[in-house]
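Notes for the one structure printed next.
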Amino acid sequence: MIEAILFDVDGTLAETEELHRRAFNETFAALGVDWFWDREEYRELLTTTGGKERIARFLRHQKGDPAPLPIADIHRAKTERFVALMAEGEIALRPGIADLIAEAKRAGIRLAVATTTSLPNVEALCRACFGHPAREIFDVIAAGDMVAEKKPSPDIYRLALRELDVPPERAVALEDSLNGLRAAKGAGLRCIVSPGFYTRHEEFAGADRLLDSFAELGGLAGLDLTAPVA
């Protein structure tokens, strides 16, 4: 029987990436720099995981204003803006997520987050979408800079599994991106993928299931662990 479900956050629990993009752009404007990430550029930047890493990549190639602050400070300001936007209640969980989590809790299945986003972002999402602190929803939260290498490295999933004390063959990961799929499979997990707005163009070879919506799972019954791990 399945013992744990590990969730990515951005694009998986909720469609947050447009709000992240808005937070980046509003932060850039507040800092007085002529940077603006449109959807096409942001989609490309998302192939690099981690907000600080995206800013660094952007700075290596952009020809506009230089960075007004260290990257970590820019990212900190963006996180504060994102948390404020989340508090305005503009984001809802993706279809099927709330029911799956509720059913898993009733069944005694442990829940974890394994994400490259920061802990404050996870907390903001949980308070906005669940009305509770993250620790009241998830047994383990592996986030942000808790590991040295971000997805597609499997490190964040390995950390979550260690904290859960659950072997990968007794757990399943839910993801929305190719980097997330690679991270989950690298940790020995089965992985169910439902692409988000910014990842629908990606190829998901190796996914154990590929869904248009997590609502298609039909709850725990859809977490099929009978097939061997790819």
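Cβ coordinates are placed from backbone N, Cα and C, and glycine is handled just like the others.
None of the listed substitutions appears in this model.
As annotated by Swiss-Prot, substrate binding site applies to ASP8, GLU17, 50-54, 75-78, 115-121, with the evidence given as a large-scale study or a structure entry. Taken residue by residue with DSSP, ARG54 (mutagenesis position) is part of a helix.
The annotation Mg(2+) binding site is assigned in Swiss-Prot to ASP8, ASP10, ASP176 on the grounds of a large-scale study or a structure entry. For ASP8 (substrate binding site), the same-chain residues that are 6 or more apart in sequence and have a Cβ closer than 8 Å to its Cβ are VAL113, ALA114, THR115, ALA173, LEU174, GLU175, ASP176, SER177, GLY180.
The active site, nucleophile feature in Swiss-Prot is assigned to ASP8.
Annotation of the published mutagenesis ASP10 to Asn in Swiss-Prot: Loss of catalytic activity; the original residue is retained in the structure shown. Of all Cβ atoms in the shown protein chains, 24 besides its own fall within 10 Å of the Cβ of ASP10 (mutagenesis position).
Positions annotated as active site, proton donor by Swiss-Prot, on the basis of a curator's inference: ASP10.
Record note (Swiss-Prot), mutagenesis GLU17 to Ala: 40% to 80% decreased catalytic activity with xylulose-1,5-bisphosphate, but no effect on activity with ribulose-1,5-bisphosphate. The unchanged residue is displayed. Following the DSSP three-state reduction, the secondary structure of GLU17 (mutagenesis position) is helix.
Quoted from Swiss-Prot, the note attached to the mutagenesis of HIS20 to Ala states: 40% to 80% decreased catalytic activity with xylulose-1,5-bisphosphate, but no effect on activity with ribulose-1,5-bisphosphate.
TYR42 to Ala appears in Swiss-Prot as a mutagenesis experiment; the accompanying note says: 40% to 80% decreased catalytic activity with xylulose-1,5-bisphosphate, but no effect on activity with ribulose-1,5-bisphosphate. There are 19 other Cβ atoms within 10 Å of the Cβ belonging to TYR42 (mutagenesis position).
Among the mutagenesis entries in Swiss-Prot is ARG54 to Ala, noted as: 97% decreased catalytic activity with xylulose-1,5-bisphosphate, but no effect on activity with ribulose-1,5-bisphosphate.
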**Prompt:** By a simple count, how many Cβ atoms lie within 10 Å of the Cβ of ASP176 (Mg(2+) binding site), its own Cβ left out?
**Reply:** 27
**Asked** To the nearest whole angstrom, what is the C-alpha distance linking ARG54 (mutagenesis position) and ASP10 (mutagenesis position)?
**Response** 15
**Request:** Compare the Cα of ASP10 (mutagenesis position) against each of the recorded positions GLU17, TYR42, GLY51, THR116 and report the nearest.
**Result:** GLU17
**Complete:** Among the binding-site residues listed as GLY51, ALA77, LEU119, within 10 angstroms of HIS20 (mutagenesis position) by C-alpha we get GLY51
**Fill in**
Check: min Cα-Cα distance from TYR42 (mutagenesis position) over recorded positions GLU17, GLY51, THR116, LEU119 goes to GLU17
